[in-house]
Amino acid sequence: MALLSQAGGSYTVVPSGVCSKAGTKAVVSGGVRNLDVLRMKEAFGSSYSRSLSTKSMLLHSVKRSKRGHQLIVAASPPTEEAVVATEPLTREDLIAYLASGCKTKDKYRIGTEHEKFGFEVNTLRPMKYDQIAELLNGIAERFEWEKVMEGDKIIGLKQGKQSISLEPGGQFELSGAPLETLHQTCAEVNSHLYQVKAVAEEMGIGFLGIGFQPKWRREDIPIMPKGRYDIMRNYMPKVGTLGLDMMLRTCTVQVNLDFSSEADMIRKFRAGLALQPIATALFANSPFTEGKPNGFLSMRSHIWTDTDKDRTGMLPFVFDDSFGFEQYVDYALDVPMYFAYRKNKYIDCTGMTFRQFLAGKLPCLPGELPSYNDWENHLTTIFPEVRLKRYLEMRGADGGPWRRLCALPAFWVGLLYDDDSLQAILDLTADWTPAEREMLRNKVPVTGLKTPFRDGLLKHVAEDVLKLAKDGLERRGYKEAGFLNAVDEVVRTGVTPAEKLLEMYNGEWGQSVDPVFEELLY
């Protein structure tokens, strides 16, 4: 879901020309003005972590006290004053902010995030908040994580550059540290699952790796005590029919990857969007709703098609010749806001735009101007299939068992971090039309790899793509290609994980979804 995703680390203006294409060099190299924090990048490094980000590190702006391993912050995000510009922000500053994500290739990292459903083993019911609080406290005390509080409620944990956070329906999320290899990424996932299981088992709690809540109704799901979610819950039904399901009943796995320049960002963005439906098919794992088959292989993916058209989708403008950081900023400026954060409170700004905010004409905060923190927060409320912040997020996959949590980043690292594979993907998809990309996005949640495409099936494209991913990993030289074994059989047979679940449901499970809680238990 990535509702909380916040860019980590601080940011800096890149030297002229490092992250630019013709026509934007001046903007990129000179966009951010009068920001003392820009020198802090070396001090803090870079992180993909979602919970506290830069803001929690800038001590002048966060009132906090430490007692043992408890980190008290006013709320999440901790403060609206974290990054203070001495002059009003301009559109050029916002462009430069995105451009500041450019890194040299030796600094490329892999940031993996995944969500899972906690449930009572005896009843299969979703975890309640008091159980989640007990679990978070237990993990903090046993494994030395810092607690993140909103008021007097524990809402997450932090340890180094990793964080654990709660999605609106109590989905438990690990936002991993930015790591160099997939071996490190998979070890991090396994360590996290071990820690969670060690505490949860004693409480009679299990965790389920699936893309959509298979058994319980929306009204059975507990709501987490986080201020921003109240605003979103009130707004969602106004803009789509499935937004509340997205918030409360979905789980995803995603990977965050770096780019070296604006041109490199564009190439990776286009490749990621074109192939996102293939990732959706390979990891499709949400065929049940309220105890029965729902007609989809990825209900989670389908839900995004009727959540909020203003902030979701396949972003056809990314394929325009004119696309770059500037065009993404213009898109984001006109995506309606959810909230601003002032004086430890969330202010409802739904339906208003950041463009109005930039002009000091936000009806919910008349005369006020935005900070970088406001911009960071706004970028996290945009939910396309690939999202740009100071890195790119691949957002098309369902949550699943641990092997697939390692396979998803492996798939994208092999394709996007290897120049030959990336070029091959761009060549392969160069003549795909916007209508074809949209068709795949809409049909794959129903028909998976059996979706007809041109003269064959999507399965045949996936075979070529998986080979490119493996080749890309081999060329990296870290012996990482084995992480793709979890999706080998899916591509070879054309049978998605969801179709295997449906086969068991109609066979040995006797048309009950209850066995899925054991089948996909972490």
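Placed from the backbone N, Cα and C atoms, the Cβ positions cover glycine too.
Here the original residues stay in place, and none of the substitutions has been built in.
Noted in Swiss-Prot for the protein shown:
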MUTAGEN   Cys186 to Ser  20-fold decreased activity. Abrogates the response to changes in redox environment
MUTAGEN   Arg228 to Lys  In rax1-1; reduced GSH level. Up-regulates APX activity
MUTAGEN   Asp258 to Asn  In rml1; GSH defective. Enhanced susceptibility to P.syringae
MUTAGEN   Ser298 to Asn  In pad2-1; reduced GSH level. Camalexin defective. Enhanced susceptibility to P.porri
MUTAGEN   Cys349 to Ser  2-fold decreased activity
MUTAGEN   Cys364 to Ser  2-fold decreased activity
MUTAGEN   Cys406 to Ser  20-fold decreased activity. Abrogates the response to changes in redox environment
VARIANT   Ala22 to Thr  In strain: cv. Landsberg erecta and cv. Sha
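This view paints the features noted in Swiss-Prot onto the structure.
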{"residue": "Cys186", "record": "mutagenesis position", "contacts (Cβ under 8 Å, 6+ apart)": "Leu405, Cys406, Phe483"}
{"residue": "Asp258", "record": "mutagenesis position", "contacts (Cβ under 8 Å, 6+ apart)": "Gly101, Lys103, Lys107, Tyr108, Arg109, Tyr391, Leu392"}
{"residue": "Ser298", "record": "mutagenesis position", "contacts (Cβ under 8 Å, 6+ apart)": "Gly211, Thr280, Ala281, Phe283, Ala284, Asn285, Ser286, Asp398, Val444, Pro445, Gly448, Ala498"}
{"residue": "Cys349", "record": "mutagenesis position", "contacts (Cβ under 8 Å, 6+ apart)": "Met337, Tyr338, Phe339, Ala340, Phe357, Leu362, Cys364, Leu365"}
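Ranking the mutagenesis positions Cys364, Cys406 by how many other Cβ atoms lie within 10 angstroms of each Cβ puts Cys364 at the bottom. Every protein chain shown contributes to the tally, and the Cβ of Arg228 (mutagenesis position) ends up with 21 other Cβ atoms within 10 Å.
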